[in-house]
Amino acid sequence: MDTIENLIIAIVKPLISQPDALTIKIEDTPEFLEYHLNLDQSDVGRVIGRKGRTISAIRTIVYSVPTEYKKVRIVIDEK
């Protein structure tokens, strides 16, 4: 696991009710390094938060981690 993936897990796992259902798939696109968070449907609202404030805060923290050559993007998927 890389640093960004560990950071995402450390932030998201305490927020959700079913942490065992959390999986992260990394997709390398030409412009971005995308981290797809697969969550249980009941946990999606917790991670997004009211008016998107929680996911916005998570993205701010994750985007502050320096990467070598690509921008990082977080995508939330439902199971």
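Glycine residues also receive a Cβ, built from the backbone N, Cα and C atoms like all the rest.
Given the structure is predicted, the values throughout are model-derived calculations rather than measurements.
Residues annotated as domain 'KH' in Swiss-Prot: 32-79. Under DSSP, the residues of the domain 'KH' (32-79) split into helix, strand and coil as follows: 22 helix, 16 strand, 10 coil.
Long-range Cβ contacts of Arg53 (mutagenesis position) within its own chain (separation 6+, distance under 8 Å) are none. One entry in Swiss-Prot concerns the mutagenesis experiment Arg53 to Lys. Its note says: Still self-interacts.
In this view, Arg59 (mutagenesis position) is surrounded by 14 other Cβ atoms within 10 Å of its Cβ, with every protein chain counted. What Swiss-Prot notes for the published mutagenesis of Arg59 to Lys is this: Still self-interacts.
Long-range neighbours of Thr60 (mutagenesis position) (same chain, six or more residues apart, CB within less than 8 Å of its CB): none. Thr60 to Gln appears in Swiss-Prot as a mutagenesis experiment; the accompanying note says: Still self-interacts.
One entry in Swiss-Prot concerns the mutagenesis experiment Ile61 to Tyr. Its note says: Loss of self-interaction, no longer interacts with KhpB, cells are rounder with less elongation, form short chains, pbp2b can be deleted, no KhpA found at midcell. Remark: Ile61 (mutagenesis position) has Leu7, Ile11 as non-local neighbours, by Cβ distance under 8 Å and separation of at least 6 in sequence.
For the mutagenesis result Ile61 to Phe, the note given in Swiss-Prot is Loss of self-interaction, still interacts with KhpB, cells grow at wild-type rate, pbp2b cannot be deleted, some KhpA found at midcell.
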